[in-house]
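Looking at Swiss-Prot, the entry for mutagenesis of PHE35 to Ala says: No effect on subcellular location. Reduced levels of infectivity and very attenuated disease symptoms. No effect on NSP relocalization. ASN67 to Ala appears in Swiss-Prot as a published mutagenesis result, with the remark: No effect on subcellular location. Reduced levels of infectivity and very attenuated disease symptoms. No effect on NSP relocalization. Among the sequence features in Swiss-Prot, the mutagenesis site LYS79 to Ala is noted as follows: No effect on subcellular location. No effect on infectivity. No effect on NSP relocalization. Here the residue is the original one, while Swiss-Prot reports the published mutagenesis ASN260 to Ala with the comment Mislocalizes to the cytoplasm. Almost complete loss of infectivity.
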Amino acid sequence: MGSQLVPPPSAFNYIESQRDEFQLSHDLTEIVLQFPSTASQITARLSRSCMKIDHCVIEYRQQVPINASGTVIVEIHDKRMTDNESLQASWTFPIRCNIDLHYFSSSFFSLKDPIPWKLYYRVSDSNVHQMTHFAKFKGKLKLSSAKHSVDIPFRAPTVKILAKQFSEKDIDFWHVGYGKWERRLVKSASSSRFGLRGPIEINPGESWATKSAIGPTNRNADLDIEEELLPYRELNRLGTNILDPGESASIVGIQRSQSNITMSMSQLNELVRSTVHECIKTSCIPSTPKSLS
């Protein structure tokens, strides 16, 4: 999802964590954010409220030599998602660039669950020794509560660069996109009872034989799967000569109605002439008179 640089909002009523030194690591390392106190969370839980992050600020202040090189990567994860889908936003910037990172959430969370957001950093391609205290991080967090969730307009991540020798061309940031969805049709009671099916859909590499089923669908309750009778599935292994049913009945009927006799134009004229001559000859013979007796 594309993002752009915009001025970050002014901070007020933020929960601030301590500005702590962190060691350089090539592996993801957590930056602990300060969330509302347990008492505040219990109060919101008793009022049956849900919460969201309005705004999160991550302040990065480097403390490395001027010839230090490398890239710092900061990531925000939502632990309600599976591990390979938990990443929500990320930033990359030079290790010597003092910077403020701004993140805006687009979802609510329940206080009955652990607070899902985790903040991590790692450093790549650096000439600074690992385990060196290379920078200080500080997190500022603003949350809000609501009786129920509502649609939240999307706001892209932003940055505020505090080092004059760097610009937005040296920074990159990313935000997760909306999840994919597709319409799923509901099976009616009648179609489920009698095993009725829709039309067969033939996909590339398939044939009618691989998709044709006979009889009602049997459902395996133990495995929760539908068992189909597909007697023609293996027919594609046979040769085309065996499977070819021949010409259709309509083509055969047309062929039977067609004559194999061919005549030239002169032969046709001669046939017509002789036929006409015979007709004239027959019609011109006088009838035998009847005798009067």
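Note: Cβ is positioned from N, Cα and C throughout, glycine not excepted.
Cα separation, ASN67 (mutagenesis position) to LYS79 (mutagenesis position), rounded: 37 Å. Cβ neighbours within 10 Å of ASN67 (mutagenesis position), excluding its own Cβ and spanning all shown chains: 7. The number of other CB atoms found within 10 A of the CB of LYS79 (mutagenesis position), across every protein chain shown, is 14. In three-state terms derived from DSSP, ASN67 (mutagenesis position) belongs to neither a helical nor a strand segment and is classed as coil.
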